[in-house]
Amino acid sequence: MGHSAVLLSVALVILPACVTGGPVQRQQQHKLLLVSFDGFRWNYDQDVETPNLDSMAQEGVKARYMTPAFVTMTSPCHFTLVTGKYIENHGVVHNMFYNTTNKVRLPYHATLGIQRWWDNGSIPIWITAQRQGLKTGSFFYPGGNVTYQGEAVTMSRKEGVLHNYKNETEWRANVDTVMKWFTEEDVSLVTLYFGEPDSTGHKYGPESQERKDMVKQVDRTVGYLRDSIKRHHLTDSLNLIITSDHGMTTVNKKASDLVEFHKFPNFTFRDIEFELLDYGPNGMLIPKEGMLEKVYSVLKDAHPRLHVYKKEDFPKTFHYANNPRITSLLMYSDLGYVIHGRVNVQFNSGEHGFDNQDMDMKTIFRAVGPSFKAGLEVEPFESVHVYELMCQLLGIVPEPNDGHPGVLQPMLRSGSPLSRQHHLVVVLMGILTGLAKVV
């Protein structure tokens, strides 16, 4: 056996032991808090005074903006953050659970508790960290209160159906609880979710005074959070990331702007076996047997602002359609236009779900802590890379994912610790790549 073949054999023996997910011995790692403020558009801090977000950027890292995954919905984008996968690869393709066979469709809050919707093959960072010896927590974060391959998050809280997302007093109480998890329960990773400014942006629109006032509340909460970190003596041991799932745009409401299926010439719902419409700018359809070509030909030019595709023709750049849960026809509309189905039931002033390349869908990224450089502004990046960064901060070996560990590496101070196991996997993967070319 040649020298290269021997090295390859050794690498193949060692590598599986490094990625089995079992507990590993590591140096003391810093803790990590990931905070998401739902629907915080990338430029919401430009028309409102945000002293706490500003000071966080001065003391840490700020991205010009972050590009979310498509489709720009809450649950799919949040799951991308904790799996590092594009939505077609992690399978949480919509805010709503749906079953195309029995026609069941469940709203967002009910879907949060549907285990099989989330546990469909991808392992989120909570479970990966726990399998490598850490405790984790999820406070209201989408996907954090179900089990994955039978394993639950160490500490978790889920909001109720009628939860008031605007209560600032409760926000502070939630921060207090998370601080206790870190200090009293020795949790290493927590994901903390706030439903604003998304709810306010939907109701009043992203350019409204109400949205601006809510951003001020968000900023006050960031200040309270950072003060809490200091009070609990976590400044030197806790890395903090503040981000979001997507942005928000103003809905066009003139009669000439409406995308209304029930008014399309030659279209009839009698040709449709399953529909998922009336959810912002996104839609899915399954025509009845033998009707696919007819329905497609009617819809593809039905409205200049509507883009209808057969599943196999959906733009690959979205990384969305290649999943068994995606229907035979799917569609999205241009920025500001929402899709109405049988009747008009959407009356939001603000909406998301649009093309993730539209600037109004971009969102924020801030980070501060012992592992991050100070006063650094980085170029825009995709949210799919955040998972690799978090694994690196925790010193854990990531699951297979679509991100790249080098993209966000420049944010980190030189000498920020990687676990030995993480280093070994990177080295061995390099060996395997090189040797595969010569063996």
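Backbone N, Cα and C atoms are what each Cβ position is placed from, and that goes for glycine too.
Per Swiss-Prot, the features are:
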ACT_SITE  Thr74  active site, nucleophile
BINDING   Asp38, Thr74, Asp245, His246  Zn(2+) 1 binding site
BINDING   Asn95  substrate binding site
BINDING   Asp198, His202, His352  Zn(2+) 2 binding site
MUTAGEN   Asp198 to Ala  Abolishes the phosphoric diester hydrolase activity against PAF
MUTAGEN   Asp245 to Ala  Abolishes the phosphoric diester hydrolase activity against PAF
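Sequence features annotated in Swiss-Prot and their locations in the structure.
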| residue | record | Cβ contacts under 8 Å, 6 or more apart |
| --- | --- | --- |
| Asp38 | Zn(2+) 1 binding site | Thr74, Tyr193, Phe194, Gly195, Glu196, Pro197, Asp198, Ser199, Ser244, Asp245 |
| Asn95 | substrate binding site | Met73, Thr74, Ser75, Pro76, Tyr108, Thr111, Tyr279 |
| His202 | Zn(2+) 2 binding site | Gly39, Met248, Asn348, Ser349, Gly350, Glu351 |
| His246 | Zn(2+) 1 binding site | Gly39, Pro68, Thr72, Met73, Thr74, Cys77, His352, Gly353, Asn356, Met361, Thr363 |
**Fill in**
Judged by other C-beta atoms within 10 Å of its C-beta, the most isolated of the mutagenesis positions Asp198, Asp245 is Asp198
**Shell of the Zn(2+) 1 site beyond Asp38, Thr74, Asp245, His246, same chain only (C-beta within 8 angstroms of their C-beta centre)** = Ser36, Gly39, Pro68, Thr72, Met73, Cys77, His78, Asp198, Ser244, His352, Thr363
**Request:** For Asp198 (mutagenesis position), name the DSSP secondary structure in the helix/strand/coil scheme.
**Result:** helix
**Request:** Look up Asn95 (substrate binding site) in the DSSP assignment and reduce it to helix, strand or coil.
**Result:** coil
**Prompt:** Excluding Asp198, His202, His352 themselves, which residues in that chain have a Cβ inside 8 Å of the centre of the Cβ atoms defining the Zn(2+) 2 site?
**Reply:** Asp38, Gly39, Thr74, Ser199, Gly201, His246, Met248, Asn348, Gly350, Glu351
